[in-house]
Each structure stands twice: as structure tokens, then as C-alpha cells.
Amino acid sequence: MSKKINGFEVLGEVAWLWASSPLHRKWPLSLLAINVLPAIESNQYVLLKRDGFPIAFCSWANLNLENEIKYLDDVASLVADDWTSGDRRWFIDWIAPFGDSAALYKHMRDNFPNELFRAIRVDPDSRVGKISEFHGGKIDKKLASKIFQQYHFELMSELKNKQNFKFSLVNS
């Protein structure tokens, strides 16, 4: 018999990881709700534990192109329905405050062997963001590159029509 997942328990464990992360602890509490609750509701997260204690967490949203643009324009703009709107996977959160990022990375590559993910990576000092690409451990690298190129082409084609696109990393 499998144990039913308690969303409040997961939220508490993720909140503890946020508080333990030098980057996340500086963010407003509203971002915890925006970034974590939809992930729990849609079961689009991984929470790694060691000896019963949380050590790492990541969440992702499966966006359509419209919501991808919305997310890049304002990372705090996604609502619950956006998280399951398409097949363009974005890591929303990646938290490993105790040095377990490699374990989380391996878990994701092993458990999502044919999947593609992208993420906004922010340098905490300069606050400069960039889009990074990740793929599962079994997908052909050339195929992954081709799909990522197609994603970028579609994204850039749509952005040409956006007059007020600002690529915001935090709420103003």
C-alpha cells in the first residue's frame, strides 16, 4: 500500500529547504506559494530525502508557448492552470542547500531519461539570468539539441511580436 502524499507536509519540507537556501531565503514568501503550491497540486516536483529529512527539491511546469513567454516576461506570473498547459518543461525551482545538487541532477536524469527541461539560471551577485538546457540521460544529444533549437526558434518568432517584453527575474 502506497503512502498518500500530504501536500501540507511537502509544503513544510520545501519551506524548510527554502529557509536553508542562501538564495531562496531572501525571496518573498509569496514566491514560495507561487512556485511550490502548483507543483504539489500537479505532482510536478521531486523531493529528495536522507534519513527522513528533505535535502533537495525541484519543480517544473509543462508550459505551452504562450505561457512560456508569460513566464519569461515575469517569473511570478504563472497560475496553477499554466503549469499543465503544454509540453515545454521548465524547471521552476531547484533547491539543494546542503550540497546535494549532483544527487538531484542524477535523480532527474535517471527518472526522466527522455525528457527535456529548460531553466532560468540567475547569478545571485549580478542578478543576470540566462536560459539553460537539461536533458535526460537516455535521449540522443543531437535530437535534444534539435528540439531545443526548435523551441528557441518558436520562442524568438513569437517574441518579435511582443512590444513590452521585459524578461523580469523578480517582481517589481
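Cβ from N, Cα, C; glycine included.
Unsubstituted: the structure retains its original residues.
Taken straight from Swiss-Prot:
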- His24: active site (ACT_SITE)
- Asp93: active site (ACT_SITE)
- Gly12 to Glu: Abolished homodimerization (MUTAGEN)
- Gly12 to Ala: Does not affect homodimerization (MUTAGEN)
- Ala15 to Glu: Abolished homodimerization (MUTAGEN)
- Ala19 to Glu: Does not affect homodimerization (MUTAGEN)
- His24 to Ala: Strongly reduced protein-lysine acyltransferase activity (MUTAGEN)
- Asn35 to Ala: Strongly reduced protein-lysine acyltransferase activity (MUTAGEN)
- Cys58 to Ala: Does not affect the protein-lysine acyltransferase activity (MUTAGEN)
- Asp93 to Ala: Abolished protein-lysine acyltransferase activity (MUTAGEN)
- Arg121 to Ala: Abolished protein-lysine acyltransferase activity. Abolished binding to acyl-CoA (MUTAGEN)
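Positions of the features from Swiss-Prot, shown on the structure.
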| residue | record | DSSP (3 states) |
| --- | --- | --- |
| Gly12 | mutagenesis position | helix |
| Ala19 | mutagenesis position | helix |
| His24 | mutagenesis position | helix |
| Asn35 | mutagenesis position | helix |
| Cys58 | mutagenesis position | strand |
| Asp93 | mutagenesis position | strand |
| Arg121 | mutagenesis position | strand |
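The most densely surrounded of the mutagenesis positions Ala15, Cys58, judged by C-beta neighbours within 10 angstroms, is Cys58. Cα proximity to Asn35 (mutagenesis position) (within 10 Å) is found for the following mutagenesis positions from Ala15, Ala19, His24, Asp93, Arg121: Asp93. Around Arg121 (mutagenesis position), the same-chain residues at least 6 positions away in sequence with a Cβ under 8 Å from its Cβ are Gly129, Lys130, Ile131, Ser132. Between the CA atoms of Ala19 (mutagenesis position) and Asp93 (mutagenesis position) there is a gap of 14 Å. A separation of roughly 10 Å, to the nearest angstrom, links the Cα atoms of Ala15 (mutagenesis position) and His24 (mutagenesis position). Using a 10 Å Cα-Cα cut-off around Cys58 (mutagenesis position), the mutagenesis positions Gly12, His24, Asp93 reduce to Asp93.
There are 20 other CB atoms within 10 A of the CB of Asp93 (mutagenesis position), with all protein chains counted.
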